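Record features (Swiss-Prot):
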BINDING   C323, C326, C341, C346  Zn(2+) 1 binding site
BINDING   C351, C354, H359, C364  Zn(2+) 2 binding site
DOMAIN    197-244  domain 'F-box'
MUTAGEN   C341 to S  Does not inhibit APC
MUTAGEN   C346 to S  Does not inhibit APC
MUTAGEN   C351 to S  Does not inhibit APC
MUTAGEN   C354 to S  Does not inhibit APC; when associated with S-356
MUTAGEN   C356 to S  Does not inhibit APC; when associated with S-354
Amino acid sequence: MMCGFASNQSPKKLSSKKSSATNVHLEISPVKHHPPCKVYENVQGSCLDSAICTTVAKCADLTDDLPVHNKENLLHRLNDLETNSYEEYSALQDSGYSSILQNDSPCQDETDRKVSDIQVRETPKNFMSYQRPFHTLSKINLPILRFEEAVCSTLKKMRKTNKKIDWNAVDVVCGGNYGLEHLIGKSMGLERFDILAELFHRDFKHLLTKILRHLSAMDLINVISVSTTWRKLLQKDNWAYNAYKLGCKELCEKRAKVSSHTATRDESLCRVPLASVQKVAASSLCTSKKQSKNKNGGLSCNRLAEFIEVAQTLKNDQSLKVCVDCGSPAKHDPCLHRAICTRESCKLDFCTRCSCKYHFSKSCLMSKPGSYRIPSEPLPGSKKSKQNLRRL
């Protein structure tokens, strides 16, 4: 076997040019190459001797293990490599799995399986049992799907026993609590829809307060007269109910001021010839004072408004009286001493002298003597007669 170095060759025969070349490769970008010192050459020579001796010994050890480099040994080794690669490839083909990548191997497949098993084992059981599919969640959340499922299940059960469909069973299912009253769009297509009542039934107080804040006093008066539900929702809102009360008071005061110019004196028997000349009507203020004297309390604002409305429809020879039964305004004819109540549910026709049913030409049946007193004529020169003259 040929070797790179001979054992008899001395290291001193190496040229200085080669040593300087090796030193140049080790240095880092020198700017100027100075000539080496003599001491440095001696040290470098000793280092090279030791390095060459070690490399020669290592090469000798390696050459003992390696086979002889001839043609027969080389062909034998190539044949062994081809047989090994063919056996591995045939094993992969027989197993039914062959990958293009060279790094894939059955050992790697086993490690992948172990890792997947470890990952499955590490997942907690509570989490795996808690997970549900998406369609079950949607069925639970949507009331229409729950109702549909209940109807289909009942129809299936009935189909097994009877071929005919009994729609009464569907009505029974509809009576269940599925929350269908809260569905969006269930009131679509209706001509009229009470939004305030729906908000009140669903207890949306914050929305009702915002709506009522935008209404005036007259609007609140109209709201309270629509229905009982609107009255309740207005009474529950303190601010709106107080505004409604103030609006009612202001309205009554305005109507009283407007009707003050129509105030006239009370009718009397001796004033019959003048009935066709002047309009005789009872003053709203006078009637309220009389009612307060006769009864504890006075007429309410609504009752006062009724009297004012009826007074505007009176004829020249008519006046107002209070109904004996219901206290509503009654149109009085002083010539006949007859009064008829204007209330539709009452419509009492009574005599103003005896407060009984009107008896036409018959004499009055006095239940209590002295209960009815014919008003005397005013004395000439008295205060009342002077007022009558001024009015004429």
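Placed from the backbone N, Cα and C atoms, the Cβ positions cover glycine too.
Projection of Swiss-Prot feature records onto the structure.
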residue: C323; record: Zn(2+) 1 binding site; contacts (Cβ under 8 Å, 6+ apart): P329, A330, A339, C341, R343, C346, L348, F350
residue: C326; record: Zn(2+) 1 binding site; contacts (Cβ under 8 Å, 6+ apart): C341, R343, S345, C346, L348
residue: C351; record: mutagenesis position; contacts (Cβ under 8 Å, 6+ apart): H337, R338, A339, K357, Y358, H359, C364
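Neighbour counts were taken at the CB atom with a 10 A radius for the recorded positions C341, C346, C356, C364; the maximum falls on C341. For the recorded Zn(2+) 1 site, residues C323, C326, C341, C346 set the reference point as the centre of their Cβ atoms, and the other residues of that chain within 8 Å of it by Cβ are V324, D325, G327, S328, A330, T342, R343, S345, K347, L348. According to its DSSP assignment, C323 (Zn(2+) 1 binding site) is coil.
Of the listed recorded positions, namely C354, H359, the sparsest CB environment within 10 A is found at H359. A strand conformation is recorded for C351 (mutagenesis position) in the three-state DSSP classification. Residues in the domain 'F-box' (197-244) partition by DSSP class (helix H, G, I; strand E, B; coil) as 38 helix, 0 strand, 10 coil. Taken residue by residue with DSSP, C341 (mutagenesis position) is part of a strand.
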